[in-house]
Amino acid sequence: MIPLQHGLILAAILFVLGLTGLVIRRNLLFMLIGLEIMINASALAFVVAGSYWGQTDGQVMYILAISLAAAEASIGLALLLQLHRRRQNLNIDSVSEMRG
């Protein structure tokens with residue numbers, strides 16, 4: 001069994017990597033990937049904590065987080081596909097330009 005500290009440290013590292021990818025990258029697809037990494041890191045923290053205390057709540061929260069991530073990914077990818085068809089670019093700077 002993995003100790004609680006090791007699992008939570010791994011989840012924190014994954015969360016920081018996802019947050020870094022979300023903040024630094026200017027491509028919307030990579031920002032979506034960073035958000036997915038952050039969701040998976042929080043799900044990992046739930047599973048590790050639930051395993052440590054012998055509760056099944058962590059696994060239930062993992063299923064909830066995975067279903068949330070799947071819904072977010074499908075909607076996000078559909079929006080990115082439409083944006084790419086309209087602008088031929090997924091750069092956040094070109095998307096934020098206002099028409100006027």
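Glycine residues also receive a Cβ, built from the backbone N, Cα and C atoms like all the rest.
Around the Cβ of E36 (mutagenesis position), the same chain contributes G18, A69, E72, A73, each under 8 angstroms and 6 or more positions distant in sequence. Here Swiss-Prot notes a mutagenesis experiment, E36 to A, with the remark: Retains 2% dNADH oxidase and dNADH-DB reductase activity.
One mutagenesis experiment named in Swiss-Prot is E36 to Q, and its note says Retains 2% dNADH oxidase and dNADH-DB reductase activity, neither a membrane potential nor a proton gradient can be formed by isolated membranes.
DSSP gives E72 (mutagenesis position) a helix state. Under its mutagenesis annotations, Swiss-Prot gives E72 to A the following note: Retains 43% dNADH oxidase and dNADH-DB reductase activity.
E72 to Q appears in Swiss-Prot as a published mutagenesis result, with the remark: Retains 22% dNADH oxidase and dNADH-DB reductase activity.
Taken residue by residue with DSSP, E36 (mutagenesis position) is part of a helix.
E72 (mutagenesis position): 14 other CB atoms within 10 A of its CB, across all protein chains.
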